[in-house]
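All remarks here apply to the structure that follows.
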Amino acid sequence: MWIQVRTMDGRQTHTVDSLSRLTKVEELRRKIQELFHVEPGLQRLFYRGKQMEDGHTLFDYEVRLNDTIQLLVRQSLVLPHSTKERDSELSDTDSGCCLGQSESDKSSTHGEAAAETDSRPADEDMWDETELGLYKVNEYVDARDTNMGAWFEAQVVRVTRKAPSRDEPCSSTSRPALEEDVIYHVKYDDYPENGVVQMNSRDVRARARTIIKWQDLEVGQVVMLNYNPDNPKERGFWYDAEISRKRETRTARELYANVVLGDDSLNDCRIIFVDEVFKIERPGEGSPMVDNPMRRKSGPSCKHCKDDVNRLCRVCACHLCGGRQDPDKQLMCDECDMAFHIYCLDPPLSSVPSEDEWYCPECRNDASEVVLAGERLRESKKKAKMASATSSSQRDWGKGMACVGRTKECTIVPSNHYGPIPGIPVGTMWRFRVQVSESGVHRPHVAGIHGRSNDGAYSLVLAGGYEDDVDHGNFFTYTGSGGRDLSGNKRTAEQSCDQKLTNTNRALALNCFAPINDQEGAEAKDWRSGKPVRVVRNVKGGKNSKYAPAEGNRYDGIYKVVKYWPEKGKSGFLVWRYLLRRDDDEPGPWTKEGKDRIKKLGLTMQYPEGYLEALANREREKENSKREEEEQQEGGFASPRTGKGKWKRKSAGGGPSRAGSPRRTSKKTKVEPYSLTAQQSSLIREDKSNAKLWNEVLASLKDRPASGSPFQLFLSKVEETFQCICCQELVFRPITTVCQHNVCKDCLDRSFRAQVFSCPACRYDLGRSYAMQVNQPLQTVLNQLFPGYGNGR
């Protein structure tokens, strides 16, 4: 296993090889020290937002193959040795040259805030006058909320005058007060919990009291009316508006206005409540209102209970009991804004907490579950139940490639997909089983059969794990799984009991086109009508089969179950046997036609990302260590014998060669460029709306890839170019919008059902009545390049 270690600034990146999932963090630090020359005590390692601490393993942090760990180097503190040196290192802030405040200055307010707080009541008493302003104490007015621009019913409780600024002379107090200098202290009728609010004179006016009749409304008239910007068909708050048009029919009356929302406005809004249009009262025109006036109807503050005080509501009242009593004993959660009685909590509180912030039990973060920097990880219940956690064996099981985990996942088809995987031709080769899992051809890392006992088998691996297997290329006899003691963390064992037709054995039997029979087996009369099974041959099968690949794993196409039956195997126990026969249009990779096709497509062995670099580093280290040993022997006149009477022998190749190493072939195979069929080229030319995208894709055919086949490079380019912005998959039933973006029809339908009528990629307004037409040329090309990719979508 290998990983990447990168410094925080991104300047240095090194591959750390020869690791295990059970490698300790302190061991990793020593390897990093050899590469980065940083002491372990100065290393801070971060992975997925967590600081890695000693005592844990890579498995504890779930570090996977070729993942990147960030390295932050601690700076060693060097204290000044003399007073002169210490004085020279003073910052600009300490020496008084800094323009901003120092930390001590920032923490000190110099008495400014306190003076402002202490002097405010004195100033208000000094400038409190009863003869100021147009509106007097206890008069009913309309006050405007400066945030939303709506007018609310309020009552004046106090009138004051602004204190003179420092630039004005003190004699200005004797001049008559202007309306702009007046401050009104008002209290909202519907929101007494807000207390007394100070308002400028421009945000206060006489209470609206006159309803304008329909026949008196005129275009261009400025009035006050009810409107809801969020839900125009429901009752909202009261806004100023200018009437833009008016229309009356035999059955309805329509009124449109430009609604003023503070500094902004909404144009041509249809007004629902045309019988509740109020005249704006001008200052000094009417008599002041001191009696209880008629109340206007506004939208309910709670849409759940419609402000019904007799109804329990868990939205606007206590979230637990729904009661409205004891508002002074309610706490508001700073996260969800829900109210809670202190005696409804579990456990209940005796008093309101003095903290500024409070969170309800559903929103608060459990401090015991938070892992701070420098703390050890919490014990995982899931990992505590694993066999590796309870095993007393000291074997390092974390070095195998089956333990590293997938770095990516096949999503172009679902996991229960029958038949070929789109974009994976017959003859595709992978070095490790985990890569086969990532491609989607055979998803289990270790198991030989992938399937479900109530559905069927989707794929299997022919690896020679059972001595009863017989391989003839186009057909083979396969042995079921089970009958072995794999307790603990074992990968394989000898046959120790009879197999049963359950689990994956039953799944593979369901692929046979015959009724299931768990006693005697069954044989299909029409075996081609059975469910397809993807077959992968492994290099381990080469001990019993000449059709196995020379290295790694190879996809050999589609096979179908002809029959299955129980019999006593070579081990003496009952095993289930399956006869599978090849049913694939693509030639087998061991035939001459198959080899020519592999050469034409340029299919080569695929290695995990970073594998070749790690292997090269490992061989380089071996060569360096070998050279050092030879130099030491030559310098010390050592005997060429190494060990007990054994002579050291150099290989003819100049160094040890590793079986299965990608460096053993020096001759490069000439790769033919991939070319489209005449039908595919015609369909691409027909898709004129995506001509620019196709030009970019076709340009990739001219590029010669450094690794991989041109065919797979072309498919990956197509998949990247025609990816749906919504589902992040290859577009299916594509809709090419007028703004030249491709979206799945199902994704666009879902967007329209959510009342979003714009392009998901660029927000271009498509309109409610947009006609969705599937781009058939594009869909046909994608079906030919990725056959079956629409299954399950």
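Cβ atoms here come from the backbone N, Cα and C positions, even for glycine.
Here's what Swiss-Prot has on this protein:
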type: BINDING; residues: Ala463, Gly464, Asp469; note: DNA binding site
type: DOMAIN; residues: 1-78; note: domain 'Ubiquitin-like'
type: DOMAIN; residues: 419-582; note: domain 'YDG'
type: MUTAGEN; residues: Asp142 to Ala; note: Impaired binding to histone H3 without affecting the protein folding; when associated with A-153
type: MUTAGEN; residues: Asp145 to Ala; note: Impaired binding to histone H3
type: MUTAGEN; residues: Phe152 to Ala; note: Impaired binding to histone H3
type: MUTAGEN; residues: Glu153 to Ala; note: Impaired binding to histone H3 without affecting the protein folding; when associated with A-142
type: MUTAGEN; residues: Tyr188 to Ala; note: Impaired binding to histone H3
type: MUTAGEN; residues: Arg433 to Ala; note: Does not affect ability to bind DNA
type: MUTAGEN; residues: Gly448 to Asp; note: Decreased affinity for DNA
type: MUTAGEN; residues: Arg491 to Ala; note: Decreased binding to methylated DNA but does not affect ability to bind DNA
type: MUTAGEN; residues: Ser639 to Asp; note: Mimics phosphorylation; impaired interaction with USP7, leading to decreased stability
type: MUTAGEN; residues: Ser651 to Ala; note: No effect on in vitro phosphorylation by PKA
type: MUTAGEN; residues: His741 to Ala; note: Abolishes E3 ubiquitin-protein ligase activity
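Known features from Swiss-Prot, placed on the structure.
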residue	record	DSSP class
Asp142	mutagenesis position	strand
Phe152	mutagenesis position	strand
Tyr188	mutagenesis position	strand
Arg433	mutagenesis position	helix
Gly448	mutagenesis position	coil
Ala463	DNA binding site	coil
Asp469	DNA binding site	coil
His741	mutagenesis position	coil
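The Cβ centroid of Ala463, Gly464, Asp469 marks the DNA site; residues of that chain outside this set whose Cβ lies within 8 Å of it are Leu462, Gly465, Tyr466, Asp471, Asn538, Lys540, Gly541, Asn544, Ser545, given in sequence order. With respect to Cβ neighbours within 10 Å, the mutagenesis positions Arg433, His741 differ, and His741 shows the lowest count. Checked against Asp469 (DNA binding site) by C-alpha proximity, the mutagenesis positions Asp145, Phe152, Glu153, Arg433, Gly448 yield Gly448 as the nearest. Per DSSP, the secondary structure of the domain 'Ubiquitin-like' (1-78) breaks down as 15 helix, 24 strand, 39 coil.
Annotation for the mutagenesis positions Asp145, Glu153: lowest Cβ count within 10 Å of the residue's own Cβ, Asp145. Close to Ala463 (DNA binding site) in the fold, though at least 6 residues off in sequence, lie Gly448, Arg537, Asn538, Lys540, Gly541, each with a CB less than 8 Å from its CB. The two recorded residues, Tyr188 (mutagenesis position) and Phe152 (mutagenesis position), show a Cα separation of 7 Å. Here the CA atom of Asp142 (mutagenesis position) lies 5 Å from the CA atom of Glu153 (mutagenesis position). For Phe152 (mutagenesis position), the same-chain residues lying six or more positions away in sequence with a CB closer than 8 A to its CB are Asp142, Ala143, Arg144, Asp145, Tyr188, Asp189, Asp190, Tyr191, Phe237, Trp238, Ser298. Long-range C-beta contacts of Gly464 (DNA binding site), restricted to its own chain and to partners at least six residues apart, with a cutoff below 8 Å, comprise Asn538, Lys540, Gly541, Gly542, Lys543, Asn544, Ser545, Ala548. Mean pLDDT for the domain 'Ubiquitin-like' (1-78) in the predicted structure: 89. A distance of 38 Å separates the Cα atom of His741 (mutagenesis position) from that of Arg433 (mutagenesis position). Annotation for the mutagenesis positions Asp142, Tyr188, Gly448: lowest Cβ count within 10 Å of the residue's own Cβ, Tyr188.
Asp469 (DNA binding site) has a Cβ environment of 18 other Cβ atoms inside 10 Å.
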